Amino acid sequence: MAARNKQKKRAEPESDLCFAGKPMSVVESTIRWPHRYQSKKTKLQAPTKKPANKGGKKEDEEIIKQAKCHFDKALVDGVLINLNDDVYVTGLPGKLKFIAKVIELFEADDGVPYCRFRWYYRPEDTLIERFSHLVQPKRVFLSNDENDNPLTCIWSKVNIAKVPLPKITSRIEQRVIPPCDYYYDMKYEVPYLNFTSADDGSDASSSLSSDSALNCFENLHKDEKFLLDLYSGCGAMSTGFCMGASISGVKLITKWSVDINKFACDSLKLNHPETEVRNEAAEDFLALLKEWKRLCEKFSLVSSTEPVESISELEDEEVEENDDIDEASTGAELEPGEFEVEKFLGIMFGDPQGTGEKTLQLMVRWKGYNSSYDTWEPYSGLGNCKEKLKEYVIDGFKSHLLPLPGTVYTVCGGPPCQGISGYNRYRNNEAPLEDQKNQQLLVFLDIIDFLKPNYVLMENVVDLLRFSKGFLARHAVASFVAMNYQTRLGMMAAGSYGLPQLRNRVFLWAAQPSEKLPPYPLPTHEVAKKFNTPKEFKDLQVGRIQMEFLKLDNALTLADAISDLPPVTNYVANDVMDYNDAAPKTEFENFISLKRSETLLPAFGGDPTRRLFDHQPLVLGDDDLERVSYIPKQKGANYRDMPGVLVHNNKAEINPRFRAKLKSGKNVVPAYAISFIKGKSKKPFGRLWGDEIVNTVVTRAEPHNQCVIHPMQNRVLSVRENARLQGFPDCYKLCGTIKEKYIQVGNAVAVPVGVALGYAFGMASQGLTDDEPVIKLPFKYPECMQAKDQI
């Protein structure tokens, strides 16, 4: 790939390679390539380098060669090559030849014949790299990379066909590729490693499928677009995303969410009663969707488009034999031990009976019994309840109980990949996808392949790029491209969007061919930190390339976010309290503490009053609480300030002559604090300070090896204080134990990052963005969270 960006070594002149025909007219040449025909006077005054592309990098600039004349054709081995023909270009020894499009033929002012190439990339030369086998054979990508090369670099002509990028629908359509050596339907652009449609005339309206489910969906919900939040946690990403979309003018609703954590699901349901919250594993959710589609086809609610293998045990033939025998409708007397189904209440794919085998299950309300007798029953045993089943499926179809292919406009989610975490000492570097902890990435991709949404936003930790040379990121992009999705990759730091927290994360956009690929929102605030990202991916940090042109607000600090919160002790029993008339001291505090009715959040969720929720710290044991009391209330204080600690050459050790004791008789300075990173860390029992920016909000609050102690109070930061560092509105109440709430907040995508991405999505989905990979935000967080009718 690097070889394309350097001038090729000039080959020896060959008699069978030359320009053909007469030179083009001076007038036409100067109109088409004015930069090649600068006068000597102009050349002395003008820049000697070609300006970088808008949003591009300085290192992309190149010396502009001056021309005597231009040609529109050349002769290579007796074969005529015209402008815009595709050619093989002499490559490196032992390697495949390069592929390029000839976009200029000219004789330089020194008499040397040149051509200008626009390069094609094979899959293995792109971000896809080692996963080129996932992409269709003969498929190449036209890049935006261009440069001048001696005419002698041309090896031969090659036949490359441009074909339309097909719609992504649930219908099986045989794609017709004309006879060719290669074909392309996408462009590959190095900034943000974009794969975009090569069809510049795409029409967003053409993205609608002919599937009956989608047609029904569009008719019923013309003004609404539905979002599925996978691995949703407590809903931070989708909450911010929908608010951002709303600011852009798009009504996006989180219609479905899926997460395996019950407490996180409870939190999401409390704040978003409009959402169908599924507390189950993503792979079970996918199995359920396939069965749901089969049921909808069975009752002629959607047309059958392609075979979906049934996972249930009930065969259609058995049901057909009993079509006329429905105990619920015949009024026949029940046999002893039989019960009559009154109605179905729910559906899942699982094993509630504990048999060891997961199957399709329905929640049954039994006739003559109350809800305490409701049970999950396997679908295979409900063959005599066809009418009740049909009624349930029809009602579920109308209410969009579960998503069907074509009914989901956007999917967002962060598939957990603990197998790549830097905290995992047993990572599988050679084959990360063989690690069960990374399997959810494949499940996520399978769900996308089944539902075929218009847009996808995938989030993950930066280790996605750092681990094993970006193995999982490359696999994800290759999979999306193989499904014919456009993709764009970037990294965004929470602090860049109005939070006193660094927290850098990877975000991957994917969009259907006929949709506009969303850009990344440029930062609004300063972040004075260099992120530890691989050199290959450093330009994926959103705003890095454009930083010198941005006017950013000052970075927020911890005090800016939490100074108005009432003081609390180590133990707080109640998770609801008043603000105690404490007035917000900063703009951030003013807007983050708005009542729900004053924000862009759905008005019918959560608590409508202005109360303070979850301002509870993790309860420290007596020993740790006493240790915290030894930490001075000053900047940079930590366990090294405890009595009996000596520091030499930035390494802490115990004073052998003095060992302070706690009231319990244990040592004030625990051994784990001294041994952590061999005594060189300052994190154990570290006290935060008001003018600081927190590195990353984590899922636990123990102070043993991290800096989480409140600046002026002898306790760790509360759940609500952590939530503010993540940008949660104060009205967003959480469910579960205090430890569970810390986990939900720590796992969340920072809300303002979601807002910024939602706005970019909304603008792109309306066709209001250009082809640039970034967009400037017209607002700041959390001011943007205020509802328009409250301004």
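A Cβ is built for glycine as well, from the same backbone N, Cα and C atoms used for every other residue.
Taken from Swiss-Prot, the feature active site applies to Cys417, supported by sequence analysis. According to Swiss-Prot, the feature domain 'BAH' maps to 79-199, an assignment based on sequence analysis. According to Swiss-Prot, the domain 'SAM-dependent MTase C5-type' annotation covers 225-768. Look at Swiss-Prot and you will find 339-404 tagged as domain 'Chromo'. Record note (Swiss-Prot), natural variant Thr196 to Ile: In strain: cv. Kl-0. The unchanged residue is displayed. Among the natural variants that Swiss-Prot reports, Ala198 to Thr is described with the note: In strain: cv. No-0. One entry in Swiss-Prot concerns the natural variant Asp560 to Val. Its note says: In strain: cv. Landsberg erecta, cv. No-0 and cv. RLD. In Swiss-Prot, a published natural variant is listed as Phe604 to Cys, annotated In strain: cv. Nd-1, Nd-0 and cv. Kl-0.
A 10 Å cutoff on Cβ-Cβ distances gives Asp560 (variant position) a total of 21 other Cβ atoms nearby, all chains included.
Put simply, Asp560 (variant position) is 30 Å from Phe604 (variant position) when counted between their Cα atoms. Helix, strand and coil content of the domain 'Chromo' (339-404), in residues and according to DSSP, is 20 helix, 22 strand, 24 coil. Distance from the CA of Thr196 (variant position) to the CA of Cys417 (active site) is 27 Å. Here the domain 'BAH' (79-199) is broken down by DSSP into helix, strand and coil counts: 15 helix, 59 strand, 47 coil. Cβ environment of Thr196 (variant position): Met186, Lys187, Glu189, Gln486, Arg488, Leu517, Asp771 lie under 8 Å away, each six or more residues apart in the same chain.
The number of other CB atoms found within 10 A of the CB of Ala198 (variant position), across every protein chain shown, is 18. The Cβ of Phe604 (variant position) has 11 other Cβ atoms within 10 Å, all protein chains considered. Between the CA atoms of Ala198 (variant position) and Asp560 (variant position) there is a gap of 46 Å, rounded to the nearest whole number. Counting every protein chain shown, the Cβ of Cys417 (active site) has 23 other Cβ atoms within 10 Å.
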